[in-house]
Amino acid sequence: MASSTALICDTEAWKDLKGHVEDIKKTHLRDLMSDANRCQSMMMEFDGLLLDYSRQRATVETMDKLLNLAKASQLTEKISRMFNGEHINSTENRSVLHVALRAPKDAVIKADGMNVVPEVWNVLDKIKEFSDKIRSGSWVGATGKPLKDVIAIGIGGSFLGPLFVHTALQTDPEALESAKGRQLRFLANIDPVDVARNISGLNPETTLVVVVSKTFTTAETMLNARTLREWITAALGASAVAKHMVAVSTNLALVEKFGIDPNNAFAFWDWVGGRYSVCSAVGVLPLSLQYGFSMVEKFLKGASSIDQHFQSTPFEKNIPVLLGLLSVWNVSFLGYPARAILPYSQALEKFAPHIQQVSMESNGKGVSIDGLPLPFETGEIDFGEPGTNGQHSFYQLIHQGRVIPCDFIGIVKSQQPVYLKGEVVSNHDELMSNFFAQPDALAYGKTPEQLQKENVSENLIPHKTFSGNRPSLSLLLPELTAYNVGQLLAIYEHRVAVQGFVWGINSFDQWGVELGKVLATQVRKQLHSSRTQGTAPEGFNYSTTTLLKRYLETSSEPQM
């Protein structure tokens, strides 16, 4: 299907929603929430998950109009094109097939006419075999000791996604048992402090390093890889590198040149974007080393269950589609630029940072997929913290400052339940009391009249008034197992894609990260010249020159 040069904002469906905004401005969530039929229609269940979006500033009519917008944007066709392996990442001429990474063995998903699923499972089987060897102790380090500690080196999607999943599983009873005696750490930043923190307390003799870089040229990752190679070599000799370092890469020549056995390189493909790569060897290898492949396979099955739901469910009952349309409504029509992701689960503390990248790198675009400047805003500013920590941090602004739509994520069954004798409720019930209360506090607020009835002094009434009418949605998961973690990941991945499909942008490239890299190269050359030859900074503006001079004059870096 050829792309259309028309912008979505030129369609009747978009204009209809623009006019509808005036109707919504006349409503308040206090009134909308009193309509039980409306609320019931805004609850969706799938596979034990419950989505409640009744606290969105939307009516049944709004949802009908958003579904018309989906039709106008050719959303059905765009989803099909993604699953069919068409090159929907047009600026890089690539398919977008992260769904193939978690597809069942008998599935058929094609890229350039070839079924990629067998290739995916070849890598998964190789990961299972390798991780079993490491975990069983049949593969040992250079001094004959088992490798019980893993450092995964990667940046961006090679780090944020796997870290989110690792953190979510750390306290799951089954995962906890399977990881007994093992450690998994992630090294991302080129700041030497990150290196120091990662190797602190570790013995090179028992450490395996996983270097994640598709091209094996990523500047930050390769500098950290060389640093850890030096750490291993200094302790165990150069020959130990092949026993203590493996790669996730497709550049076997550079892998071998680095000192890693190419047989210990695990592939992934051009049709996997970095921020969508957690289900590839990028995430599956380090997670399998920590928890065992069978645990990670449950995670993949959870993600796959949402893939199938997304592909086959009518839009009015399709969780990622509904979430994506509501985000478009909040950003492009109601004018809310941000979104708070608020999981009431400490195990999900790294979820918001991961989705921040998935969302903002995907949809932070200013032109259409055809290169036309967009006359409307796309993307959201995503941030978040687990509840109840966030309540004591930034909820003040959410309640009485700017309006920020919120995603509340709750878990029915705690990974680590605690009930203290004499307490009114369990620790988890105390947490969930806040999960249920906060959305209503945002929706209903508190009026001056209510405060007067409570005999609040007149001078405090303006300060204690809550306007309410602040949108949120609630997603309730039955528990937080590897399967549920996979579901949660896929829901948000597809939600982000839906937003991009509707806006008519390319959610799968990231040219915005390139310019800074180019400028950093110029600075790097200057620093080298200044350190080795004493040359003064030149060719920069006054501000950068002044900053560079101060840095060079006062830094304690050794002369090279």
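Each residue's number is its place along the chain shown, starting with 1.
Cβ atoms are placed via backbone N, Cα and C, with glycine included.
Residues as originally present; substitutions not included.
For Glu361, the entry in Swiss-Prot reads active site, proton donor, with the evidence type similarity to another entry. Around Glu361 (active site, proton donor), the same-chain residues at least 6 positions away in sequence with a Cβ under 8 Å from its Cβ are Gly156, Arg275, Gln510, Gly512, Val513.
The active site annotation in Swiss-Prot covers His392 (among others) and rests on similarity to another entry. Secondary structure at His392 (active site), as computed by DSSP, is helix.
With a 10 A radius on its CB, Lys517 (active site) counts 9 other CB atoms from all the protein chains. Summarising the annotation, Swiss-Prot assigns active site to Lys517 (among others).
Looking at Swiss-Prot, you'll find the natural variant Thr5 to Pro noted as follows: In strain: cv. Ag-0, cv. Bus-1, cv. Dra-0, cv. Hiroshima and cv. Kas-1.
Variant annotation in Swiss-Prot: Ala36 to Val, described as In strain: cv. Bus-1; the structure shown retains the original residue. Residues within less than 8 Å, Cβ to Cβ, of Ala36 (variant position) and separated from it by at least 6 positions along the same chain comprise none.
One natural variant named in Swiss-Prot is Ser73 to Ala, and its note says In strain: cv. Bl-1 and cv. In-0. Under DSSP, Ser73 (variant position) is assigned to coil, being neither helix nor strand in the three-state scheme. Other Cβ atoms within 10 Å of the Cβ of Ser73 (variant position) number 22 in total over all chains.
Listed in sequence order, Gly85, Glu86, His87, Ile88, Asn89, Ala111, Asp112, Asp270, Trp271 are the same-chain residues six or more apart from Ser95 (variant position) with CB atoms under 8 A from its CB. Look at Ser95 (variant position): DSSP puts it in coil. As a natural variant entry, Ser95 to Ala appears in Swiss-Prot alongside the note: In strain: cv. Bl-1 and cv. In-0.
Val99 (variant position) is surrounded by 24 other CB atoms, counting those within 10 A of its CB over all protein chains shown. In Swiss-Prot, the entry for natural variant Val99 to Ile states: In strain: cv. Bus-1 and cv. Kas-1. The structure shown retains the original residue.
Less than 8 angstroms from the CB of Lys105 (variant position) sit Val117, Trp121, each of them six or more residues away in the same chain. According to Swiss-Prot, the natural variant Lys105 to Glu carries the annotation: In strain: cv. Hiroshima.
Swiss-Prot lists Met114 to Lys among its natural variants, and the accompanying note reads: In strain: cv. Bl-1 and cv. In-0. Within the same chain, no residue at least 6 positions away from Met114 (variant position) has a Cβ under 8 Å from its Cβ.
In the three-state DSSP scheme, Ile355 (variant position) falls into the helix class. Over all protein chains present, the Cβ of Ile355 (variant position) has 27 other Cβ atoms lying within 10 Å. Quoted from Swiss-Prot, the note attached to the natural variant Ile355 to Thr states: In strain: cv. WS-0.
The Cβ of Leu431 (variant position) has 19 other Cβ atoms within 10 Å, all protein chains considered. For the natural variant Leu431 to Phe, the note given in Swiss-Prot is In strain: cv. Pog-0.
Variant annotation in Swiss-Prot: His528 to Gln, described as In strain: cv. Ost-0; the structure shown retains the original residue. Packing around His528 (variant position) is summarised by its Cβ count: 12 other Cβ atoms lie within 10 angstroms of its Cβ, all protein chains included. According to its DSSP assignment, His528 (variant position) is helical.
You'll find the Cα of Lys517 (active site) roughly 16 Å from the Cα of His528 (variant position).
In the three-state DSSP classification, Lys105 (variant position) falls within coil. The Cα of Val99 (variant position) lies closest to that of Ile355, out of the variant positions Ser73, Ile355, His528. Annotation for His392 (active site): no spatial neighbours, criterion Cβ-Cβ under 8 Å with sequence separation of six or more. You'll find the Cα of Leu431 (variant position) roughly 53 Å from the Cα of His528 (variant position). Residue pair Ile355 (variant position) / His528 (variant position) shows a Cα separation of 36 Å. The secondary structure of Leu431 (variant position), as reduced to three states from DSSP, is helical.
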